[in-house]
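Chemist: Here's a structure for you.
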Amino acid sequence: MKKRKVLIPLMALSTILVSSTGNLEVIQAEVKQENRLLNESESSSQGLLGYYFSDLNFQAPMVVTSSTTGDLSIPSSELENIPSENQYFQSAIWSGFIKVKKSDEYTFATSADNHVTMWVDDQEVINKASNSNKIRLEKGRLYQIKIQYQRENPTEKGLDFKLYWTDSQNKKEVISSDNLQLPELKQKSSNSRKKRSTSAGPTVPDRDNDGIPDSLEVEGYTVDVKNKRTFLSPWISNIHEKKGLTKYKSSPEKWSTASDPYSDFEKVTGRIDKNVSPEARHPLVAAYPIVHVDMENIILSKNEDQSTQNTDSQTRTISKNTSTSRTHTSEVHGNAEVHASFFDIGGSVSAGFSNSNSSTVAIDHSLSLAGERTWAETMGLNTADTARLNANIRYVNTGTAPIYNVLPTTSLVLGKNQTLATIKAKENQLSQILAPNNYYPSKNLAPIALNAQDDFSSTPITMNYNQFLELEKTKQLRLDTDQVYGNIATYNFENGRVRVDTGSNWSEVLPQIQETTARIIFNGKDLNLVERRIAAVNPSDPLETTKPDMTLKEALKIAFGFNEPNGNLQYQGKDITEFDFNFDQQTSQNIKNQLAELNATNIYTVLDKIKLNAKMNILIRDKRFHYDRNNIAVGADESVVKEAHREVINSSTEGLLLNIDKDIRKILSGYIVEIEDTEGLKEVINDRYDMLNISSLRQDGKTFIDFKKYNDKLPLYISNPNYKVNVYAVTKENTIINPSENGDTSTNGIKKILIFSKKGYEIG
């Protein structure tokens, strides 16, 4: 009897998996890569942070910038982003820390003492017209300094201002960069240097202490670079739009508007871990890791005592390639799923979105070296035996922030909920850094072998006989991430480098991000599902209402790169109307209410008015494709598949060379080739559904359908030039076959799409 094979569409959910490898070369190579990534995250921490105001009372900030030395001047040539009338600075505040190379008494002075008050810690050292006071500074200590400048009705644009000091040897000089350090802008709950900060005199209106004045966070600001200095200034649309600068708004009461570990100021000025993705440098896009695993291969063997294992049994293994897709399940947690018409406005409703991070891995369905025998027959597995599982995997981070010292806990699940093993990663399975869009181990290195439940490989991952048979039948495993431990790297203001905080844990931060953001999942690029979280208002939480309103249109632009050429919202040339929207029930009710208030009948026309709220769940998918319950593309409309195959570069009796869109390639299981005679009788060349994979991708990106691959390695033989050669494409949604009891495995029952049909004399 022929072995029954079932072609399963690739289905996968996001997860993370543990590593266990003794490959020292792999470890050493990864450590070098990790150290390089971490060391790249540097910027200067030297100097003072300055705020320049157009009014006398520190209420109208025009520029926020840092100066590396005691030369705190801003020439008018660097103020082109500010309206001319606001370039006359009447007040300024500088803050930071000062340190000395030798203990001594110092006297401070400026180029405008008559307009200056200055403190070192709590001691006043300059008070406008009065004489400066000496202060003793000790080597090795950091002293907080604050300078206030006020000058009514200045006559020149910009500001010419220098800070000097004089030691006991009466040597006066502009304070150098080695002696100045930027302030540490911690959240107000911090109990570090904030305790000994001076409260003398007016302060910058900055309630959340993120470094951005409150008025700018509310009204809008932008960041530009002039002569190697970052300038944060109020948003002026008629100036900044022409330069292509980005307008930011953020909460004046949240140090991090998106609730991630990076302040709004750190994000927009670049004082941040350089491994954070570009889109998450926006204060309203959350920076956080999403860690999955890609399983590349699975090896199954009989679980035997090594001391009694004979030579023959050592070769009785099953090795299969696997594939993993990252998915988000739309479901109600009662095994039911609802997809209802959303009032014909361009959306649909799912009963719920799964929040679990898991991955379903599809095992290759092609013929094994053992021929037609079952897996159990190949391995000599009997009902009383158990089988060992060895998986080859890689970690991958599809989020927007790096995670350090990664230690996950993962369950391997068969079927719906048969847990084969739950494995907690140990220190020797740790990945030092997993940056966004990076793999561990990297693709040029061997994958990790996962084959044991403990540190000493004494407890293998096993399956009983019935579980083994189920795995062969379904050819699927699910990997659930129960939890993941990993550290955060933050900017160190003392040395300008990123430092991994070993006391931090992403698992403590992620719940706060999830509670205060809207989640959007989008599959626009290569049909890969990408999740992003955007800061959004929670009307029932007073603090969260201080965030700027966020529209669905703006969220798509800042998180996914949508743009508006000719006023139409597009993604990589595709109009927004080519995508559909899917909401969970709570989100759909919110959207429905907003549409009613707007008197709108089509969501696409009011995307700039639909406001996001925290905890919304929105899935946006390419309309051309069909999806399974995990939102993986498994098919497409027939017209779409045909259109994708219309560009045949050349054809012959050896095969077809085509130029096929990579999105279409992802949904194809393969092709069926047949010869049709003049009376309409058809003979399938590859008439087994495990022989559909007769195509290959060439280095130039073109697809070749090889007629010889399952035709005894010979070109097609066409006895009559008027006979037709028909080629059909088969999508993944049409390859779940239930063979008949007599073992029939023909392709007769497969739904197929005709993509090529020519007579023999036409193909040469």
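Here the Cβ of each residue, glycine as well, is placed from N, Cα and C on the backbone.
Quick paste from Swiss-Prot:
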- Asp206, Asp208, Asp210, Ile212, Glu217: Ca(2+) 1 binding site (BINDING)
- Asp208, Asp210, Glu217, Ser251, Lys254, Asp264: Ca(2+) 2 binding site (BINDING)
- 43-179: domain 'PA14' (DOMAIN)
- Arg207 to Ala: Abolished interaction with LF (MUTAGEN)
- Ile239 to Ala: Decrease in the ability to bind to LF and partially toxic at high concentrations (MUTAGEN)
- Phe265 to Ser: Impaired translocation of LF (MUTAGEN)
- Asp344 to Ala: Decrease in toxicity probably due to slow translocation of LF (MUTAGEN)
- Met379 to Ala: No effect (MUTAGEN)
- Ser411 to Cys: Loss of capability to undergo conformational changes that lead to pore formation and translocation (MUTAGEN)
- Gln512 to Ala: Loss of heptamerization capability (MUTAGEN)
- Asp541 to Ala: Loss of heptamerization capability (MUTAGEN)
- Phe581 to Ala: Loss of toxicity due to defective oligomerization (MUTAGEN)
- Lys709 to Ala: Slight decrease in toxicity (MUTAGEN)
- Ile718 to Ala: Decrease in toxicity due to decrease in cell binding (MUTAGEN)
Chemist: Taking each of the recorded positions Ser251, Ser411 in turn and counting other Cβ atoms within 10 Å of its Cβ, which one has the fewest?
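Modeler: Lowest Cβ count within 10 Å among the recorded positions (Ser251, Ser411) is Ser411.
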Chemist: Return the member of Ile239, Phe265, Asp541, Ile718 nearest to Asp210 (Ca(2+) 1 binding site) in space, with distance defined Cα to Cα and candidates limited to these mutagenesis positions.
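Modeler: With Cα distances computed to Asp210 (Ca(2+) 1 binding site), the winner among Ile239, Phe265, Asp541, Ile718 is Phe265.
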Chemist: Between the recorded positions Ile212, Ile239, Met379, Ile718, whose Cβ has more other Cβ atoms within 10 Å than any of the rest?
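Modeler: By the 10 Å Cβ neighbour count, Ile212 comes out on top.
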Chemist: Quick one: pull the CA-CA distance for Met379 (mutagenesis position) versus Asp206 (Ca(2+) 1 binding site), whole Å only.
Modeler: 69
Chemist: Which whole number is the mean pLDDT over the domain 'PA14' (43-179)?
Modeler: 94
Chemist: Go through Asp208, Glu217, the listed binding-site residues, and name the one with the sparsest Cβ surroundings, counting other Cβ atoms within 10 Å.
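Modeler: Comparing Cβ neighbour counts within 10 Å for the binding-site residues Asp208, Glu217 gives Asp208.
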Chemist: If you measure from the Cα of Ser411 (mutagenesis position), which of the mutagenesis positions Phe265, Asp541, Ile718 is the nearest?
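Modeler: Going through Phe265, Asp541, Ile718 one by one, the closest to Ser411 (mutagenesis position) is Asp541.
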Chemist: Which number gives the other C-beta atoms within 10 angstroms of the C-beta of Lys709 (mutagenesis position), all protein chains shown included?
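Modeler: Total other Cβ atoms inside 10 Å, all chains included: 19.
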Chemist: What whole-number Å value do you get for the CA-CA distance of Arg207 (mutagenesis position) and Ser251 (Ca(2+) 2 binding site)?
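Modeler: Here the two Cα atoms lie 10 Å apart.
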Chemist: Helix, strand or coil by DSSP: which one applies to Ile239 (mutagenesis position)?
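Modeler: For Ile239 (mutagenesis position) - judged by DSSP and reduced to three states - the answer is helix.
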